[in-house]
Amino acid sequence: MIGNPVIQVPSSLMPSSSMIACPRVSPNGVPYLPPKPRTRHLVVRAASNSDAAHGQPSSDGGKNPLTVVLDVPRNIWRQTLKPLSDFGFGKRSIWEGGVGLFIVSGATLLALSWAWLRGFQMRSKFRKYQTVFELSHASGICTGTPVRIRGVTVGTIIRVNPSLKNIEAVAEIEDDKIIIPRNSLVEVNQSGLLMETMIDIMPRNPIPEPSVGPLHPECGKEGLIVCDRQTIKGVQGVSLDELVGIFTRIGREVEAIGVANTYSLAERAASVIEEARPLLKKIQAMAEDAQPLLSEFRDSGLLKEVECLTRSLTQASDDLRKVNSSIMTPENTELIQKSIYTLVYTLKNVESISSDILGFTGDEATRKNLKLLIKSLSRLL
């Protein structure tokens, strides 16, 4: 048999006791017909052995591998639902139970997360400590102002206590491992485009090495760091308000000086101009007198003579340069050096002879004898 013919058999043709139409009577005595029977179609497939043998491999071979992979969880789900359906758990009840389980698990996870966050906050709260900065001017310090150590934010201002004497800014440091040395420089600075106020802490040398933290009871005895709720003094750093005040004072002083001295300066300038007028007249007269002299000097041949003299000096310098180059040849230079060496040697000999003569004539007895000899010779002559 070729193919898989389908034979539809109406269920109405099948023998059934319900197919016998019997008139029925209602309780009030009115007869009525029985309900129309529902027709059911049964599908019967006929297949040969050969088709059954070859049909399965062909259907499996034509499936997409992705479809096969996606069918695996579906088949697992179906296999899981079968035993549950035997105990009265339908598909709807399973979905409702899954939704309820999801809601319960989500609520449990949310509660655990909230408990963990609260525990973390409580643990971090026990590790924080407070310090008080004593300042002469607030300079915009308010709740939330950052506190920095070497440019790193380590805490914030939680409260500001103003008074007529000073300002006390209470800061909360985030971790007790962050210490503030006693010798630190605390400044209130304003920086940035919006001139944000911040408290900068700059530790100075020598950097302390405490053995206990700021929350330890023995912290105050060491005196190396700022302990919990202790006070440290601060100074005013870069302040926009102070800069504006300085420029305002300078402007007022300049304005006062300018208004006071403008009139006196104008009077002095006028007096100087009046005193300079005779001098200007004299300069003008001298210029008029010098103009004829300049014209005569220009018309005379003095300029030409000066030019000739300059040319003569130039030629003389050229001649001297040539003579120098002709005389100071390497041979002449060597001869001059030898002559200088000979002269030096001769002078040394003369010096030795003169020293000998000086040593001979330097004796008193020799001088007397020479005088007597000269006198005797003069008598003989």
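From the backbone N, Cα and C atoms, a Cβ is placed for every residue, glycine too.
Listed in Swiss-Prot is the mutagenesis experiment Gly98 to Asp, annotated as follows: In tgd2-3; accumulation of trigalactosyldiacylglycerol. For Gly98 (mutagenesis position), the count of additional Cβ atoms within 10 Å of its Cβ stands at 10 [all protein chains shown].
According to Swiss-Prot, the mutagenesis experiment Pro203 to Ser carries this note: In tgd2-6; accumulation of trigalactosyldiacylglycerol. Secondary structure at Pro203 (mutagenesis position), taken from DSSP and collapsed to helix, strand or coil, is coil. Around Pro203 (mutagenesis position), the C-beta neighbours below 8 angstroms that are at least 6 residues distant in the chain are Ile149, Arg150, Ile180, Pro181, Asn183, Ser184.
Quoted from Swiss-Prot for the published mutagenesis Gly234 to Arg: In tgd2-1; loss of function resulting in accumulation of trigalactosyldiacylglycerol and smaller and slightly pale plants. Counting only same-chain residues six or more apart in sequence, the Cβ atoms lying under 8 angstroms from the Cβ of Gly234 (mutagenesis position) belong to Phe133, Glu134, Leu135, Val186, Glu187, Val188, Ile199.
Quoted from Swiss-Prot for the published mutagenesis Gly251 to Glu: In tgd2-4; accumulation of trigalactosyldiacylglycerol. For Gly251 (mutagenesis position), applying a Cβ distance below 8 Å and a minimum sequence separation of six or more within one chain yields no residues.
In three-state terms derived from DSSP, Gly234 (mutagenesis position) belongs to neither a helical nor a strand segment and is classed as coil.
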